[in-house]
Amino acid sequence: MGLHLRPYRVGLLPDGLLFLLLLLMLLADPALPAGRHPPVVLVPGDLGNQLEAKLDKPTVVHYLCSKKTESYFTIWLNLELLLPVIIDCWIDNIRLVYNKTSRATQFPDGVDVRVPGFGKTFSLEFLDPSKSSVGSYFHTMVESLVGWGYTRGEDVRGAPYDWRRAPNENGPYFLALREMIEEMYQLYGGPVVLVAHSMGNMYTLYFLQRQPQAWKDKYIRAFVSLGAPWGGVAKTLRVLASGDNNRIPVIGPLKIREQQRSAVSTSWLLPYNYTWSPEKVFVQTPTINYTLRDYRKFFQDIGFEDGWLMRQDTEGLVEATMPPGVQLHCLYGTGVPTPDSFYYESFPDRDPKICFGDGDGTVNLKSALQCQAWQSRQEHQVLLQELPGSEHIEMLANATTLAYLKRVLLGP
């Protein structure tokens, strides 16, 4: 509650006390009432929140596949759907279909996919609703926030989205995100801290670059970036060429490749020329080398020409030279062998030999450090924090990460 002094009572206060009260009112931070912590919005990365699907399909790829369901079911993450044979059903349902005419994606016939839990944290705390440790994602961080006095679904909320798509196809999501931020500002008396991981940072940057500076100054207190692929990631070329099963032995890389290629967000995360040298060879074969200037031929040679169109659709979505326009805390992992380039004896349908560089195991250090360029391009602070030995996913539960986040939210 605010301090209300009735006019006829003011004269009864001693001069010293009146001066003290006025001084305290002037010095109070108008952005956040005393004793309150800033509300938090969590933005997950690629594969970083649950998806649900409902089926009414004209045909199926295998007699074991469900053709029709009465209600929505979890399509990501449900480990049972990734078993041999059943995974064919899963891929046919979760893939996107690219329309060359409209330059947009759509769901397969008879499949409807939705994102559960916008404004809640459950769909990004655990990717698997059974809450198995395999699917644990933001859980440790949210538990820490609760321990610091936050409440799930109130002053800490999740902003899940359809991570298969790039931002240009998720317009309603950004409208909902803006509305939620404004609502939290009103409910909790101050600007919001955005905490994003991996590709969620690119989504957040896309969002912030499209908001007026006055809006950002009012509603955003800080942006905490974890493992951001600002300049794209080298491993994307391997994902597109031969697939990547993320070391899950029951999933064949070529099997999962179809789904990975159909997600426009995959091509969006290819390395960018504002971070990488145009001379750098990312993929080497016995007959040809591919740099970032060779993407069109790369897509032709892997038999996925729609990928070149997807890249053209998404390459300019984020303006590299345009800073977010808010206080930025850029946390990045180092010291973990990270795929840097690939050599294929047989291209593209066999696993390559991998040359490693520095990074967090997924995001190359060169890409993560792109945020340094903004230090001279905005008035707001851009602070970098190295996380030595911190792997891309594990950094969310890293003690250093959590201690840093606590300082941002609650002070020293």
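If you go along the chain as it appears here, the first residue is 1 and each next one adds 1.
Here the Cβ of each residue, glycine as well, is placed from N, Cα and C on the backbone.
Annotation for Ser198 (mutagenesis position): spatial neighbours Pro44, Gly45, Asp46, Gly48, Leu226, Gly227, Ala228, Pro229, Thr362, Val363, His392, criterion Cβ-Cβ under 8 Å with sequence separation of six or more. Look at Ser198 (mutagenesis position): DSSP puts it in coil. If you look up Swiss-Prot, you'll see Ser198 marked as active site, acyl-ester intermediate, on the strength of experimental evidence.
Around the Cβ of Asp360 (active site, charge relay system), 28 further Cβ atoms fall within 10 Å across all displayed protein chains. Per Swiss-Prot, active site, charge relay system is recorded for Asp360 (among others).
Marked as active site, charge relay system by Swiss-Prot: His392 (among others). For His392 (active site, charge relay system), the Cβ neighbour count at a 10 Å cut-off comes to 22, with all displayed protein chains included.
Taking Cβ-Cβ distances under 8 Å and a sequence gap of 6 or more within the same chain, the neighbours of Asp340 (Zn(2+) binding site) are Ala234, Ile354, Cys355, Phe356, Gly357, Asn364. For the recorded site, Asp340 (Zn(2+) binding site), the DSSP three-state label reads strand. The Zn(2+) binding site annotation in Swiss-Prot covers Ser198, Asp340, Cys355, His392.
Listed in Swiss-Prot is the mutagenesis experiment Asp46 to Phe, annotated as follows: Has no effect on membrane binding or transacylase activity at acidic pH. Increases membrane binding and transacylase activity at neutral pH by 2-fold and 8-fold, respectively.
Ser198 to Ala appears in Swiss-Prot as a mutagenesis experiment; the accompanying note says: Abolishes phospholipase and transacylase activity. Abolishes association with membranes.
What Swiss-Prot notes for the published mutagenesis of Lys235 to Ala is this: No effect on phospholipase activity. Abolishes transacylase activity. Has no effect on association with membranes. When Cβ atoms from all protein chains are considered, those within 10 Å of Lys235 (mutagenesis position) total 24, not counting its own. In the three-state DSSP reading, Lys235 (mutagenesis position) counts as helix.
DSSP classifies Thr362 (mutagenesis position) as coil under the three-state reduction. Per Swiss-Prot, mutagenesis Thr362 to Ala is noted as: No effect on phospholipase activity. Strongly decreases transacylase activity and abolishes association with membranes.
There are 19 other CB atoms within 10 A of the CB of Asp46 (mutagenesis position), with all protein chains counted. Take the CB of Thr362 (mutagenesis position) and look out to 10 A: across all protein chains shown you find 23 other CB atoms. Look at Cys355 (Zn(2+) binding site): DSSP puts it in a strand.
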